[in-house]
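A quick write-up on the structure given underneath.
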Amino acid sequence: MEDLNVVDSINGAGSWLVANQALLLSYAVNIVAALAIIIVGLIIARMISNAVNRLMISRKIDATVADFLSALVRYGIIAFTLIAALGRVGVQTASVIAVLGAAGLAVGLALQGSLSNLAAGVLLVMFRPFRAGEYVDLGGVAGTVLSVQIFSTTMRTADGKIIVIPNGKIIAGNIINFSREPVRRNEFIIGVAYDSDIDQVKQILTNIIQSEDRILKDREMTVRLNELGASSINFVVRVWSNSGDLQNVYWDVLERIKREFDAAGISFPYPQMDVNFKRVKEDKAA
């Protein structure tokens, strides 16, 4: 009896296979196609990821940033590949995409600060407003850039402090790069007493800047009376020099101005104010 049941089961299974042969063949083809999609997608993801990494390294982009962005490209391609494979075997990909979208939204809301810094880091890498080794002012913080990472930028101030600034704050503020241009301009505002001889002051200032070798003579040099101030007449001196010489030129020229003016008897007045008193006579009693 049991032998008959086994035979009947085998016959039933055979009949079902024959009846559903087309359906099984279709499923088999879809599964093989899905596997092929996954294999090809993984190969393409690796090739494109490596190409992106090499491209960014060739453009001297930080290795950490290059690795992160290339990995982001790779996993993005893999995600699309898996969705395509699921669709090939009959899974409703619309619901999968909806779930992934909801999960991504939740993660984005939870990490919006970090994602903002990430997006800002990508923009800094793409547009390169500053590079490691350059002296910059980032939102009021000045120093030498040590590294530009995905989420933050590290810099050293002139007094030796190490400061880490989130990239989101950098993008939202002003970026001043002091190192990008090879030459820069110094400006001096020199105030002298009102009884000083204007021509003598201009001649001394002109001689000082003409004799300074680090000042670029092929650039415009300005020595002009700029303002009649409350306590002094103010001259403006504008000169150009190489960026590396800028600060030393400023200090040395300022010292020479003081020495030359002292030798010529030209004084630098202190802020002063004239106060006039007016006597008011009291009315006599009637």
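A Cβ is built for glycine as well, from the same backbone N, Cα and C atoms used for every other residue.
Keep in mind it's a predicted model, so treat the numbers as computed, not measured.
V40 to C, G or N appears in Swiss-Prot as a mutagenesis experiment; the accompanying note says: No detectable phenotype. For the recorded site, V40 (mutagenesis position), the DSSP three-state label reads helix. Using a 10 Å radius centred on the Cβ of V40 (mutagenesis position) and all shown protein chains, the other Cβ atoms total 12.
Swiss-Prot lists V40 to D or K among its mutagenesis entries, and the accompanying note reads: Normal growth stops, without cell death, due to increased membrane permeability to potassium ions and protons (permeability tested only for D substitutions).
For the published mutagenesis S58 to C, Swiss-Prot gives the following note: Readily forms disulfide bonds with cross-linkers, suggesting that individual S-58 are only 3 Angstroms apart in the closed state, versus 33 Angstroms apart in the open state crystal structure. Following the DSSP three-state reduction, the secondary structure of S58 (mutagenesis position) is helix. Cβ environment of S58 (mutagenesis position): no same-chain residue six or more positions apart lies under 8 Å away.
Looking at Swiss-Prot, the entry for mutagenesis of A158 to F says: Decreased conductance, due to decreased diameter of the channel portal. In the structure as shown, the Cβ atom of A158 (mutagenesis position) sits within 10 Å of 9 other Cβ atoms.
Its Cβ placed at the centre, S267 (mutagenesis position) has 13 other Cβ atoms within 10 Å. For the mutagenesis of S267 to C, Swiss-Prot gives this note: Provides biochemical evidence for heptameric structure upon cross-linking. The structure shown keeps the original residue.
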*What's the CA-CA gap between A158 (mutagenesis position) and S267 (mutagenesis position) in angstrom, rounded?*
33
*Round to a whole number and give the Cα-to-Cα distance in Å for the pair S267 (mutagenesis position) and V40 (mutagenesis position).*
83
